[in-house]
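First the structure, in the form of structure tokens, and then the observations on it.
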Amino acid sequence: MDINVVNALAYEDFVKLFGNVVEKCPLISAAIWSYRPFKDLADIEARISEFIHSLPDSGKEGILRCHPDLAGRDLQSGTLTPESQEEQSQAGMTTLDSAEIVHMYRLNSEYKERFGFPFVICARLNNKADIVRQLSERLKNRRTAELECAIEEVKKICSLRLHSIVLSDIQTKL
């Protein structure tokens with residue numbers, strides 16, 4: 001998809017197309033639409049990043065709370081967004097055995113209790129062993145460091161989702 005096509009999208013179509021590049025946060029796409037025309041995909045990413053970084057910590061935490069637990073209840077019940085379903089599947093989270101599911105549940109619960117938001121990692125850039133290792137390691141972080149780390153992971157997820165949309169056929173998304 002050409003950037004000119006993106007720039008020509010009506011507000012409603014833009015939000016529909018890009019509304020889940022940050023999990024369950026269409027407000028971000030709605031806000032950056034005002035910055036059109038975008039120079040390129042990197043410009044869209046920069047605007048999203050600027051928007052996220054302009055938020056107070058409570059806003060950043062809100063973004064993180066929109067993310068599902070990895071291998072959690074939403075995956076088990078089939079209620080993930082299509083993007084999250086695909087990402088967790090690619091990372092091997094859909095093939096965990098019952099002991100691994102229990103272990104992930106325990107780690108996810110410990111993480112949420114410690115930080116107040118779910119563990120976020122770019123699943124498409126990791127496999128299940130990496131995810132478990134990172135989750136265990138990041139439990140040792142200070143809260144402020146972990147908030148920044150998790151937001152950086154959100155930006156990686158966003159970047160990959162943006163690229164997937166732009167490289168796909170726009171007509172199938174609208």
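Cβ atoms are placed via backbone N, Cα and C, with glycine included.
Database features, via Swiss-Prot:
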- HIS67 to Asn: Loss of activity (MUTAGEN)
- HIS67: active site, proton donor (ACT_SITE)
- PRO68, SER84, GLN85, GLU86, GLU87, GLN88, PHE119, VAL120, ILE121, CYS122, ALA123: substrate binding site (BINDING)
- GLU87 to Gln: Loss of activity (MUTAGEN)
- ARG161 to Gln: Loss of activity (MUTAGEN)
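Positions of Swiss-Prot features highlighted on the structure.
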| residue | record | Cβ contacts under 8 Å, 6 or more apart |
| --- | --- | --- |
| HIS67 | mutagenesis position | GLU23, LYS24, SER84, PHE117, PRO118, VAL120, VAL154 |
| PRO68 | substrate binding site | GLU23, ASP74, LEU75, LEU80, SER84, PRO118 |
| GLN85 | substrate binding site | LEU75, GLY78 |
| GLU87 | mutagenesis position | CYS122, ALA123, ARG124, ILE157 |
| PHE119 | substrate binding site | ASP69, LEU70, LEU107, ASN108, TYR111, LYS112, LEU135, ARG138, ALA150 |
| ILE121 | substrate binding site | LEU70, ILE131, GLN134, LEU135, GLU153 |
| ARG161 | mutagenesis position | ASN20, VAL21, GLU83 |
ALA123 (substrate binding site) in three-state DSSP notation: helix
DSSP three-state assignment (helix, strand or coil) for GLU87 (mutagenesis position): helix
